[in-house]
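Engineer: Starting off with a structure, shown below.
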Amino acid sequence: MAAENSKQFWKRSAKLPGSIQPVYGAQHPPLDPRLTKNFIKERSKVNTVPLKNKKASSFHEFARNTSDAWDIGDDEEEDFSSPSFQTLNSKVALATAAQVLENHSKLRVKPERSQSTTSDVPANYKVIKSSSDAQLSRNSSDTCLRNPLHKQQSLPLRPIIPLVARISDQNASGAPPMTVREKTRLEKFRQLLSSQNTDLDELRKCSWPGVPREVRPITWRLLSGYLPANTERRKLTLQRKREEYFGFIEQYYDSRNEEHHQDTYRQIHIDIPRTNPLIPLFQQPLVQEIFERILFIWAIRHPASGYVQGINDLVTPFFVVFLSEYVEEDVENFDVTNLSQDMLRSIEADSFWCMSKLLDGIQDNYTFAQPGIQKKVKALEELVSRIDEQVHNHFRRYEVEYLQFAFRWMNNLLMRELPLRCTIRLWDTYQSEPEGFSHFHLYVCAAFLIKWRKEILDEEDFQGLLMLLQNLPTIHWGNEEIGLLLAEAYRLKYMFADAPNHYRR
C-alpha cells in the first residue's frame, strides 16, 4: 500500500510538503537499513535498463522502491516494532549499503580524475576531540583514493564527529592564542556593549563577520530584540521576561496531559531525542526536559502553527550559546546538573524568548501547508535557473525537484546540512542582516547549492543526486568556509535582491 501511495504522490502536483520525519545531513547520516535493503533488491533491475530509457525510468524506480516520508507514521516506536524491521541484521544491512554505494559508483563511467583533485579518505574512523581544523585518524590498511562524495558514503558504524569542533571553534583548554586583530575586535565589542545606549546599527555591522565567543550571548540577546539597547534597563528586562516565561510554565505546562494537547506533547517528546543525537549534551534528561518545556509553551502560545517538526532544531544554537556564558570548558560534554538552578532557569528562559523572536519572522514557514517554505523553494529554483543554468538543467534532466532537497534547507535553516559550530557562526550574520532568517537565507541556500556544482554535475542519475544533496560533506567546515559562503550569498543578494527581473524569465 505504501508503494502505491508513493507512486501516486510523485505523479501528481503535490501542494502540501507533509511530514518531514526522515531527515539526514551533516549531523544525521543516512544509516536507515530499510532504505538500503530496497536499493540492493532492485540493483540488478536497474543494470538491465537500456541507456535511452534509463533517464525516464530512474525516477519511477526510486519512487517505487522508497517509502515516502508521507507514508511513515509519526510514532517511530510502532515502526521499529514491526516484524519486518526486527528481522533485519544491522551488520548485514550496513554491508549491503556499502555494496550498493560501490555498485552505484561503478555505474558512472567517467574519465579518471587526476591525483591533484582527489583526496585520501579513511575507511574506518573513530571519534576524536579536536579543534575545527582537526584531521580524522586514518586506518593505514586503506590507501584507496575516493572523491569527496565518498567521504560520506563509506557508512562507518559511527559517523565521524570531531566533538569539540562540532559546537564551538574555541574552548578554554585547547583554543589557540588570540591574534592582535581578534583582541582588537573583542575590545570594540566590549566598548559597544558597555556604552549607556548601545548603537545597534554599529553592533550589527561588527557582528556580520562573526561575534567573538566571549560576548556572543549578550550580543545575540540584543540583536534578536530580546534586550533593550539601554544598559540601565537590561537587568530589569531580563528579570521580568524570565519570570514571565516561568509564569507560562505554571499556567500551561500541566495541560500537556489534556486530550487536546496530547498529540502536540507526544510529537515533541518523540522529536527531542532526535535533536543532535550524537552530541552528549542533548541526550541528558535534564536538557531534554528543558527543550520539552520550551517547545510546548511556544506551541501553546502560537496556535496558528502549533508545533511542527524542525522547530526543535532551532532551540539548540540559543541553548548552546547561553550555556557557554557559564561554561568555559567543552560545552557539548558538560554535565548541566553541575549548574545552579538559577543558571539553568536563565538559560531556559533566554532560549525560549530568543527562539520566539526568530520564529516571529518566519512563522509562515510553519503554518498550515507551510506556504512560506513553498514560496522560498520556488524562489530558490528561479534564482538558480538564472545564476547557474547548467545546474538547473541538470536537475531537470534527471527529474530532481527542488522541493525534494531544499524543503529541509528552508525548514531547518540548513541546520541538518552543517555542523552546529557552523550554524552558530551563520546565525551571527543572520541576526545582523535585516530579515536574515527569511530573506537573506534564500541567497545563502543558493550559494550553498552552487558550492557543490562540480559534484552535482558529476552525478548522472536521480538516486546519486538525491544521495549527494541530502548528505553533503560539510563535517570539516569551519569559520573560513562559512565566511566564503556568506560572502557569495551577499554578492548574490546585491545583484538580485533589488532587481527581481534579473532572475525572472
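Glycine is no exception: its Cβ is also placed from the backbone N, Cα and C atoms.
Copying in the features that Swiss-Prot gives for the protein in this structure:
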type	residues	note
DOMAIN	210-434	domain 'Rab-GAP TBC'
MUTAGEN	Ser58 to Glu	No effect on ACBD3-binding
MUTAGEN	Gln99 to Ala	No effect on ACBD3-binding
MUTAGEN	Ser114 to Glu	No effect on ACBD3-binding
Engineer: For Gln99 (mutagenesis position), just give me the three-state DSSP call.
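Structural biologist: DSSP assigns Gln99 (mutagenesis position) to helix.
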Engineer: Near Gln99 (mutagenesis position), how many other Cβ atoms are within 10 Å of its Cβ?
Structural biologist: 14
Engineer: Along the domain 'Rab-GAP TBC' (210-434), what average pLDDT does this model show?
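Structural biologist: Summarising the domain 'Rab-GAP TBC' (210-434) by its mean pLDDT gives 95.
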